[in-house]
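Chemist: Here it is, the structure in full.
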Amino acid sequence: MKHAHLIVPRTLVAGSASGELLYAPTGLSFWGGVDPRSAEVIDRHHPLSGRHLHGRLLAIPGGRGSCTGSSVLLELILGGRAPAAILLREPDEILALGAIVAEELFGRSLPIACLGERFDELAAYPWARLADGRLELHRDAPPPLEARPAEALATDAGPRLDAFDQALLAGEHGEAARLAMRIVLRMAALQGAQRLIDIQRAHIDACIYTGPAGLRFAETLRDLGARVRVPTTLNAISVDQRRWREQGVPAALGEPAAALARAYLDMGAQPSFTCAPYLLDDSARAGEQIVWAESNAVLFANSVLGARTNKYADFMDICCALTGRAPLAGCHLDEQRQARVLIEVEDLGSVDDAFYPTLGYLCGLLCDGQIPAIDGLRQRQPDHDALKAFGAALGTSSSVPMFHVIGVTPEAPDLASAFGGRAPRRTLRVGRERLRDAWRELDSAGETRIDLVALGNPHFSASEFAQLAALCHGRRRHPEVALVITSSRQVVAQAEAAGHLATLQAFGARLVTDTCWCMLDEPLVPPGARTLMTNSAKYAHYAPGLVGRQVRFAGLAGCVEAAVGGRSPAGLPAWLSEDC
């Protein structure tokens, strides 16, 4: 065997592995990007699309997109389909958390290591061996690993604990709280947090059903007597809890998905069932220290509301809710909320509402995991719906927990405030050419015939219902096109009280509550549908992998026209046309 190329990485989760190295220069969201049953990469925009992760050492710069990646990784580990190891450029708390939960609750291990600036060296090697805190890169298959006892978990490093923390860790508040505290402390050590803080509220994303492992996790905690210590809301779940049977959802999904929701309700969470908790009457407030999972909600809370939350992984969300404590790290700290990248947006003149998700998706691709500040939108003064669409798109194509829009968002009245008085590390300029490229990535179908219009990802707001009702008033959808909107029970009730539901029902629209498009499949996605249309950049990115359909992308008015006429316009919108 030839001499190996040696790297000493930072160990995030201990363990050993040897085998084929699967390298990509692009971050990967495990949720929506990896099938939890087969371990196939299903993100059709990713360079590893179609490859299988099982048994390979996966090398990616980091995660991106969904907080549910930790849940998918747990499914892979407990189902015996996980990668042999994960090698990262930068620490990824979502992936690390999935492996930590596997160790703490189920005694299963998956090594994760961080290589920093040396990550790109992996591109030249097809084989790797991780053992004894060292990574060997090989041109040929390395020797097999020798059997060895499991590595002991470090328990001495971590934050300072107060008396309450110590009582939780000692089991004085129950076994569920003790297990939750162990997980919180392991993540705090990984983050380098010096202490824990009290939190005011939590939003749980782990209620999305990804398979039996996530249900087993929740029911284990519930059966140990788990109870949340702070007001806790639930994300959109995987089914419409009240109507999944009449909607024709198979019991094989409906029953465990409903059971997962019940487990979190039994722990004291509220039945909010929304991926847009910022639309609830009692939402987070500026300056509050909160623990929110669900990527779009995290971005909105930090950026628009001015609350303080990290991009919490599934499972970490409920662990913090059960203890009422979170590591003082990341976006809980002033300095970690400052922008690092400046993105200057050229004046494009008149645009439609599709501008904001297109721009958000592009900014996520450009910012390289660093918090961006967007300059050039002050005169447009985007409203909350526009910022919601922008943030959801940004959170899909990147791992960032927040953004600033100069002159619009609360912590960015000017450039100096957004950057904490420092100069940007990078400055990028965005014009029509780059936006056209992003649009074409989202508007990926060649077909113009539309079978389904999918709205409400993230969940529709009351103002979006009003806009849609105005566009649909006095009209009827094409008989061969379904138009389906997902939203929360609370917002649907507001839309009904305002008279918008009657207008939409006369148009032929269908409403689904409790769940969202990223969790829906057949029959709510019609089995015969080949091409869907959406105004959501998030769903346009994920749908080809999640439901195997072609996707057209447009603003809300374009979606309504497609629902009426049965076809989408070919080519670019006017504000992106080559003639501008």
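Just so it is clear, glycine is given a Cβ too, placed from its N, Cα and C backbone atoms.
Residues as originally present; substitutions not included.
Swiss-Prot lists these features:
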MUTAGEN   ASP35 to Ala  No effect on catalytic activity
MUTAGEN   SER66 to Ala  Loss of catalytic activity
ACT_SITE  SER66  active site, proton acceptor
MUTAGEN   SER70 to Ala  Loss of catalytic activity
MUTAGEN   CYS207 to Ala  No effect on catalytic activity. Contains iron
MUTAGEN   GLU294 to Ala  Loss of catalytic activity. Loss of iron
MUTAGEN   SER295 to Ala  Loss of catalytic activity
MUTAGEN   ASN457 to Ala  About half of the catalytic activity of the wild-type. Contains iron
MUTAGEN   ASP514 to Ala  Significantly decreased catalytic activity
MUTAGEN   CYS518 to Ala  Loss of catalytic activity. Contains iron
Chemist: Hey, of ASP35, SER70, CYS207, GLU294, SER295, ASN457, which of those mutagenesis positions are within 10 Å of CYS518 (mutagenesis position), Cα to Cα?
Modeler: ASN457
Chemist: List the Cα distance (Å, whole number) between SER70 (mutagenesis position) and GLU294 (mutagenesis position).
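Modeler: With the alpha carbons as reference points, the distance is 12 Å.
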Chemist: Looking only at Cβ atoms, how many others are within 10 Å of the one on SER295 (mutagenesis position)?
Modeler: 32
Chemist: Between the Cα atoms of ASP514 (mutagenesis position) and SER295 (mutagenesis position), what distance do you get, rounded to the nearest Å?
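Modeler: One finds 17 Å between the Cα atoms of these residues.
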Chemist: Which residues, sitting 6 or more apart from GLU294 (mutagenesis position) on the same chain, put a CB under 8 Å from its CB?
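Modeler: When sequence neighbours closer than 6 are ignored, GLU294 (mutagenesis position) has CYS67, HIS203, ASP205, ASN235, CYS275, PRO277 within Cβ distance under 8 Å.
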Chemist: What is the nearest of the mutagenesis positions ASP35, CYS207, SER295, ASN457 to SER66 (mutagenesis position), using the Cα of each?
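Modeler: Closest recorded candidate to SER66 (mutagenesis position) by Cα: SER295.
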Chemist: Specify the secondary structure state of CYS207 (mutagenesis position) as given by DSSP, simplified to three classes.
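Modeler: The residue in question, CYS207 (mutagenesis position), is coil (DSSP, three-state).
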Chemist: Where SER295 (mutagenesis position) and ASP35 (mutagenesis position) are concerned, what is their Cα separation in Å, rounded?
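Modeler: Roughly 19 Å, rounded to the nearest whole number.
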